[in-house]
Structure formats: C-alpha cells, structure tokens
Amino acid sequence: MSDDWDDEPIVDTRGARGGDWSDDEDTAKSFSGEAEGDGVGGSGGEGGGYQGGNRDVFGRIGGGRGGGAGGYRGGNRDGGGFHGGRREGERDFRGGEGGFRGGQGGSRGGQGGSRGGQGGFRGGEGGFRGRLYENEDGDERRGRLDREERGGERRGRLDREERGGERGERGDGGFARRRRNEDDINNNNNIVEDVERKREFYIPPEPSNDAIEIFSSGIASGIHFSKYNNIPVKVTGSDVPQPIQHFTSADLRDIIIDNVNKSGYKIPTPIQKCSIPVISSGRDLMACAQTGSGKTAAFLLPILSKLLEDPHELELGRPQVVIVSPTRELAIQIFNEARKFAFESYLKIGIVYGGTSFRHQNECITRGCHVVIATPGRLLDFVDRTFITFEDTRFVVLDEADRMLDMGFSEDMRRIMTHVTMRPEHQTLMFSATFPEEIQRMAGEFLKNYVFVAIGIVGGACSDVKQTIYEVNKYAKRSKLIEILSEQADGTIVFVETKRGADFLASFLSEKEFPTTSIHGDRLQSQREQALRDFKNGSMKVLIATSVASRGLDIKNIKHVINYDMPSKIDDYVHRIGRTGRVGNNGRATSFFDPEKDRAIAADLVKILEGSGQTVPDFLRTCGAGGDGGYSNQNFGGVDVRGRGNYVGDATNVEEEEQWD
C-alpha cells in the first residue's frame, strides 16, 4: 500500500483506515493482530490497546491493554503511550484528548474499529472479513465476541467525556460507507441492526492575523543567495517578456511590494524573475524549478497584484483563482503564503482539503473568497456538489504537477480543467520541479501559447548542502542514528520507507530521550498538523517522515536531513535533501546506504555527489561501477517538447531557446 497523502472526497477523519495495517509486503492485518497470551486481541474495550498481542511490531507479545491507558501498540513499555514518553494512566500520547488512542474507540479497539482483534472489523467500503477462529467450545465465531471475552465492553454509545468527542458506533473504523458487509450478519444468518452512525471531523484552528506571526514564518535568504545569479535559465516560446531584476520593476501593486519587503525578500530568485512578467502579461506558463527556489511567490505575487489592479465583483462560490496542490501540507503552506502577500488587502483567501470537516470548510468558502487553494479530491467534491463553480475563474495554478501525475491525479486534473463551468478566458500556470514528456503532453491540452521556463537544478543549490553517505546495513541503522543525533538533534528530519517504520522509529527515539514526532499518510489530519506545529516550534526536535513529505515541507531552521532508508528513485533523494539548504542557506544531509538494498541508485548517487562538488566514498564508487543509472547530468528538470516532430498539442511556433545568465 502506498503512502496515500492524496485527498479523499469524503473523509471520516477519526475512523480512517478502519484496521487496515500494512507491512512491507502490502498485506492487511487487523489492528489488534492475532491474540496471544494475555493480549486478548489488544483489549478491545476500555483502553483499546493498539495491537496488543501482535508479535510483529516489537518481537514480543504486547501486554494487553497497555497498562489500562489505551497506549499505542498496547504493551509498549508497560502501557506507555505512543513514543514511549507518556506512561501509565494516560489515555493517549497527547493525553486525554481523544485522538485514535485509547478510550475513544473508532478504528482502534473498544468501540467497534477492530472489534476485539479476532472478530471481523468494518473498515473501508465494507471491511475485511476478520479472522475465523474456534473458541474453547469449538464454536466457530466471526466478530461477535462476548464483552467478557474481548477485554472490555464495546459500548456503541459512549458518553462524549469517555471517548474524547462524539463518535460513530460500531464499525466507525472505516470510511463510513453505509453498506452491509460480513460483520452485519451473525452466526445464525440474522441481520445485525446497523445503528445510526455519527461522524466527527477535524476543524483546524483559525489562522492567526498577527503580523509578526504571519511574516516570521518564512525562510530568510542565506549567505549563499548570490549563487542563484549563476544558475542557468532557459526560456522557450514566442514574444517572451523580458525578466525583471527587482521587485520594484515588476509592476506590482504597492501593498504587494510592502508585504514582499515585510517578508524579507530583497532580490527575486531566477524563477521569480522570469515568471512574474510572463504571468503579468497574461500568458500561460509552464515553469520548471527545483523546490526551495521561490516558485510559490513566483505565481502568487503577480496573481494577487492582478486581482487588486483589475477587481471583479466577488460572487459566492465562484473563486477567481484556483490553486491545486497534490498534498494537504503543501496546500496549507500555499494558503499561508497567500495570506501573507495579501495581508491588509481586501482579498479573501480560502482553502479546502481532505481530513477536515466539509461543513466547516463550506461555511468558510460560502462567505466568498477570491482565491481557493485545494487538493484535487476535495476540490472536486465541492464542485460535484455545486458549492464551487468556475464561471469567474481567471487563474488556474497546478503546483507540483509532476507529483500530481505520480499520485494518479491526472484524471482529476482533466476534470477540473475541462469542467463545464470553467471560464474560457483564463490563464493556466503549471509549476513543478521536473516536467517529463508525459506531463508536458497532457499540459498541451490545457495551455495555450504558453511560455516554457526551465531553471537550472542541482549544482548551485545543492552545493549549499553538505552531503555525507555512510555504509550502514539495516541492523546497524538505529545505533548509527543515535550516534548522529547525540551530536545535534535539533531541527532534524529523518526519512524512512514505511509508515509503520516511521511510528516505530519515533517511539524508539522518544524512549532514548530525543523528543520526536512523526508524519505520514495514516495519521489523522489533526495529528499531521499538530506534528508539524510541534516540530516548527521546537517542542519536538526530530520529525520522522515518509518520502511523500519530501516535497512541500518548507520549514524554517531545518538543520539536518537524514535518509534512514534510501529512496528507490534518485529524484526523491534530491527532493529530500532539498528540505535543508534552502534559499542560499547552509544545510546538512546524511544518508545510510545499505549495499544489499540500495545498489540500484548507486551510480545515480555518484553523479549527484560529483555534480555538486561533494566527496564520493570509495564503497559507493564500487557499488556504482559499471552502472549508468537513469539520472541525467543535464542542469534542467525538463526540456520543452514542442519542438519535436511527434508532439501533438499546442501548435504555437516555438522560437529557439534563449539562455538567460
């Protein structure tokens, strides 16, 4: 199962994944596992000991209820909560707030999520059937354990105080699809009454309007920012506007310039120099630049300025700008940047993304907003319900377009761009770190007479990141990680391969007195946002993340990136280490290379290190010898394919490439 950080159209946030736990082989397991010893299927009731008796997490039988606290992973350290830092008597790792840890129920023990472990559970669109087994009397049973046998009363209607908020009854572990499955039928083939479900959604905290907080979140230019002047730039298209050299020469509104200055921006980056005049002139744009190069400001500044310069009447449910992002975290980041640049103007900025209350977001949107930032699934949900239409849309921005293609959003992108309500006279802007041929051909359906801008990659910016590669097998990784973090742990992101591995490593580090949190696709949206807040404000020194967090995380003061597990694609390596050393600042990246597992990217890794002036270890050269890899040493993430004879799409005459130094 992949890390699905994409957006679900309708989400029951507290019940997400309803018992669907996967290991490296993509096999699904009940959260409570197979009951052994005293585990009793994770003590399904009062504490909901997560994975109580499952041997495959810590290599031993969990201790049932997790000390009565509902601790994550059941018997982890005498019932201590998630990450080991909170111990006996607490209801969850954040303490008593509900969540999906102890007492609340949902998809975790007790209320119906896993239904005692060996009983079937009602996840997803009807859930898995659960494990059949025989009791001591030899009776075959499925998901109908007596209360005494399953370690606590399930109680379909817990009081709010007991479960941390109003929840759905039995089977709320899935995505709340109202259809019958095997768990609706008892052993006598009688239909089990399907009681009414209640659903609880996460409502994000209101964004701050404090100027200091709004303008202090960005990353200031570093001492190596001047290197950006040496990055090569290629521009393709007809009648291309000339680049700007200063924000003051970009014909932006005064209030936008004031907010740019408050943000600490002094000189535009190469992508901003080229993109701002193109967008201001009314042209479509396909822009290719690496993460951390200022892409977000490159499209927000001219768009917001244009809205102020040429105001149109604001109609409810008809945004004038639609910005689509592949991940929730990136959408939130763009939302915060838009609020910053539109500060003290009359422009209204809205956001819609999955894992949060649809009703709450709809209330915000129906107040009217000029700009909507959205993830694809949730945006289409609003569109399908006619809460959002595109009659007044003047700008459409597809950010991280290559990532959207990788995540399977190509059809969603087509549905948005070709929607019957889409205003014909709109500008389409596509931004990405890479533009492979496939996505350029699809873009040809949407863009007209567009300008293609490619900003040089790797060399200049990555040379600001000191890259170190260690040869470490999988059994030595934890001790090596402790050794590195003992020197300096603050502001460290550790990338791992699996969601389960992220939680396990976060728990391990917390027990070693390194305040650690994790972020991945199986965590509830409230927990994902809380994890980022804790890491940003320094209360958590270390953030464990899966590879999908390698894009979109623009966090101040990230000092160190550690590849605990190497990615399978070299592009992901570049994106990961790009979390540090941003906007001309120094950074540090450390990678654990396991020759048995990571040999396939060795040749590409050697090219990356050589291209950025880094030391290449002998063991890595040996592993990469004879392999050519798939990585190209070209300095650009994409080449305009319109000049090729077999291209079908925009028929614009393409001038010879310009190179702007």
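One-based numbering along the chain as shown.
Note: Cβ is positioned from N, Cα and C throughout, glycine not excepted.
Not measured: the values here are computed from a predicted model.
Taken from Swiss-Prot, the feature ATP binding site covers Ala289, Gln290, Thr291, Gly292, Ser293, Gly294, Lys295, Thr296. DSSP classifies Ser293 (ATP binding site) as coil under the three-state reduction. Here the Cβ of Ser293 (ATP binding site) has 25 other Cβ atoms within 10 Å, regardless of which shown protein chain they belong to.
The feature domain 'Helicase ATP-binding' is assigned by Swiss-Prot to 276-453.
For 477-624, the entry in Swiss-Prot reads domain 'Helicase C-terminal'.
While the structure shown retains the original residue, Swiss-Prot records the mutagenesis experiment Asn189 to Ala with this note: Does not affect interaction with gus.
When Cβ atoms from all protein chains are considered, those within 10 Å of Ile271 (mutagenesis position) total 26, not counting its own. Among the sequence features in Swiss-Prot, the mutagenesis site Ile271 to Met is noted as follows: Fails to bind and unwind RNA.
As a published mutagenesis entry, Gln525 to Ala appears in Swiss-Prot alongside the note: Reduction in RNA-binding, abolished unwinding activities and no significant change to RNA-dependent ATPase activity.
For the mutagenesis of Arg551 to Ala, Swiss-Prot gives this note: Reduction in RNA-binding, drastic reduction in unwinding activities and no significant change to RNA-dependent ATPase activity. The structure shown keeps the original residue.
Among the sequence features in Swiss-Prot, the mutagenesis site Gly552 to Glu is noted as follows: Fails to unwind RNA.
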Have a look around Gly294 (ATP binding site) and count the other CB atoms within 10 A of its CB, chains all included.
21
Tell me the Cβ neighbour count for Thr296 (ATP binding site), meaning other Cβ atoms within 10 Å of its Cβ, over all protein chains shown.
23
Tell me, if you would, which residue among Gln290, Gln525 (recorded positions) has the fewest other CB atoms within 10 Å in the structure shown?
Gln525
Roughly how many Å lie between the Cα atoms of Thr296 (ATP binding site) and Ile271 (mutagenesis position), rounded to a whole value?
10
Between Gln525 (mutagenesis position) and Gly294 (ATP binding site): CA-CA distance (Å):
26
Proximal but sequence-remote residues of the same chain as Lys295 (ATP binding site) (Cβ under 8 Å, at least 6 apart):
Ile271, Ser275, Ala287, Ala289, Asp399, Phe431
